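Engineer: The Zn(2+) 2 binding site annotation in Swiss-Prot covers C79, C94, C141, C145. For C79, C81, C87, C92, the entry in Swiss-Prot reads Zn(2+) 1 binding site. According to Swiss-Prot, the Zn(2+) 3 binding site annotation covers C87, C141, C147, C151, on the basis of experimental evidence. As annotated by Swiss-Prot, domain 'Pre-SET' applies to 77-159, with the evidence given as sequence analysis. Listed in Swiss-Prot is the mutagenesis experiment D222 to Q, annotated as follows: Reduces enzyme activity by 97%. Annotation of the published mutagenesis D222 to K in Swiss-Prot: Reduces enzyme activity by 97%; the original residue is retained in the structure shown. According to Swiss-Prot, the mutagenesis experiment D222 to E carries this note: Reduces enzyme activity by over 99%. One mutagenesis experiment catalogued in Swiss-Prot, R251 to H, is accompanied by this note: Reduces enzyme activity by over 99%. Experimental mutagenesis is annotated in Swiss-Prot for F281 to Y, with the remark: Converts the product-specificity of the HKMT from H3K9me3 to H3K9me1/2. Quoted from Swiss-Prot, the note on mutagenesis experiment F294 to Y is: Reduces enzyme activity by 20%.
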Amino acid sequence: MEKAFRPHFFNHGKPDANPKEKKNCHWCQIRSFATHAQLPISIVNREDDAFLNPNFRFIDHSIIGKNVPVADQSFRVGCSCASDEECMYSTCQCLDEMAPDSDEEADPYTRKKRFAYYSQGAKKGLLRDRVLQSQEPIYECHQGCACSKDCPNRVVERGRTVPLQIFRTKDRGWGVKCPVNIKRGQFVDRYLGEIITSEEADRRRAESTIARRKDVYLFALDKFSDPDSLDPLLAGQPLEVDGEYMSGPTRFINHSCDPNMAIFARVGDHADKHIHDLALFAIKDIPKGTELTFDYVNGLTGLESDAHDPSKISEMTKCLCGTAKCRGYLW
C-alpha cells in the first residue's frame, strides 16, 4: 500500500495536477497539516486491499455545523496573568472552576495551584493523578489570554504531541497505534469532527442504514449540560461531534473495555463550554507499537442485564476488544 502511493504523491506535486483529486486525497490532506513534518500521520495496511472511505476527509480542527449556536463576543474573556507562571495558580481567571490542589505537589508558598498538569520534573506537562483518576473537566488558557503560547496551561491547545499510525487490524477494521512510547497522563490528541445540533444528530442516525453504527462516530458534548442552567447554551440539548466523514486520526481508534486512554472535557474560553474539546489522555504507560484504545461507552450501565434479556440481545452490538475485562457487548 505504501509503495502504491509513491507515484501518487509525485503526480499530485505536478503543476498540472487535478486540484479536485488532490483536495480529496487523504495523503495530501495529512501532508497539509502544520504538524506533519515533526509529528507525521501514516496509513498502513498489511492485512488486505482495503482503503479508507474516499468520502472521508482529514481535518486538524473541528468544524462548526449549521444552526450551531456560538457565544456572543461580549461574553468572551481570557486571563490577564502577568507571566506564564501565574497561570498555574488560583489567581488565574481561566482556573476559576478548577478545584484547588491539596496533594504533596501543591505549591510550597501560600498560593494554591489549580493547574491540571505537573509543572516540574519527569512528569512536567502530564495530567496530574488527581485529575486523571477523577476525569474532571480541564480548564486551560487560550488565544484570548494575556499569557504566551508557551504557557504551561495550554497543553491541549498546542495540539497533538505524538506521531500516529492508522493501521489495518486483523478483525476490527482500522485501528491506531503510536511509533513512540506514551507516558501515563500525556495528552495524545483530540477527537475532531463536525459539531452539530442534537436534532441534526438524530436525523443522521435515522438516515444511517445501521443506526447503531452511526453512534460509533457521534459523541455528545454533554459534560456541562444542565436543564436548570441559566446559560441557554448549556440548558438545551447538548451538541454532538460527528467524526464519520471528517475527523482526525483519532476517529480510527478502536474501543476497549480495558482501554489505555480516556476522553476528558477540555475548556478554553468559558463561553464555549457547550462546544468543549474531547481530549484524549493516556491513563497508563503505553509502549510504542501498542494499539491505542478508549472506552466508547465509559459510564454506561445496564449492559450485563440487557445481555441476558432475549428481547434485547439480538439488537446489541458485540464487543471484539478481546481483553480479560471485556463486557461482551458495546451497547
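Each residue, glycine too, has its Cβ placed from N, Cα and C.
Nothing has been swapped: the model has the original residues at all the noted spots.
Distances, neighbours, how buried they are, the whole picture for these features please.
Structural biologist: Within 10 Å of the C-beta atom of C141 (Zn(2+) 2 binding site) sit 27 other C-beta atoms, taking all shown protein chains into account.
Within its own chain, C81 (Zn(2+) 1 binding site) has C87, T91, C92, C141, C145, A146, C147 as residues 6 or more apart in sequence whose C-beta sits under 8 angstroms from its own.
In the three-state DSSP scheme, C87 (Zn(2+) 1 binding site) falls into the helix class.
The average per-residue pLDDT of the prediction over the domain 'Pre-SET' (77-159) is 85, rounded to a whole number.
Residues within less than 8 Å, Cβ to Cβ, of D222 (mutagenesis position) and separated from it by at least 6 positions along the same chain comprise P238.
Under the DSSP three-state reduction, D222 (mutagenesis position) is assigned to coil, being neither helix nor strand.
Counting only residues at least six positions away in the same chain, the Cβ atoms of Y191, L192, G193, Y217, G243, E244 sit under 8 Å from the Cβ of R251 (mutagenesis position).
In the three-state DSSP scheme, F281 (mutagenesis position) falls into the strand class. Here the Cβ of F281 (mutagenesis position) has 25 other Cβ atoms within 10 Å, regardless of which shown protein chain they belong to.
Within the same chain, the residues at least 6 positions away from F294 (mutagenesis position) whose Cβ sits under 8 Å from its Cβ are I253, H255, S256, P259, N260, M261, A262, I263, L280, listed in sequence order.
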Engineer: Quick one, of the binding-site residues C79, C87, C94, C145, which Cβ has the fewest other Cβ within 10 Å?
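Structural biologist: Looking at the binding-site residues C79, C87, C94, C145, the Cβ with the fewest others within 10 Å is that of C79.
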Engineer: Please report the Cα separation of C94 (Zn(2+) 2 binding site) and C151 (Zn(2+) 3 binding site) in Å, rounded to an integer.
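Structural biologist: With the alpha carbons as reference points, the distance is 12 Å.
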Engineer: To the nearest whole angstrom, what is the C-alpha distance linking F281 (mutagenesis position) and C79 (Zn(2+) 2 binding site)?
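Structural biologist: Rounded to the nearest whole number, the Cα-Cα distance is 25 Å.
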Engineer: Under DSSP, the domain 'Pre-SET' (77-159) has how many residues in helix, strand and coil?
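Structural biologist: Final tally across the stretch: 17 helix, 6 strand, 60 coil.
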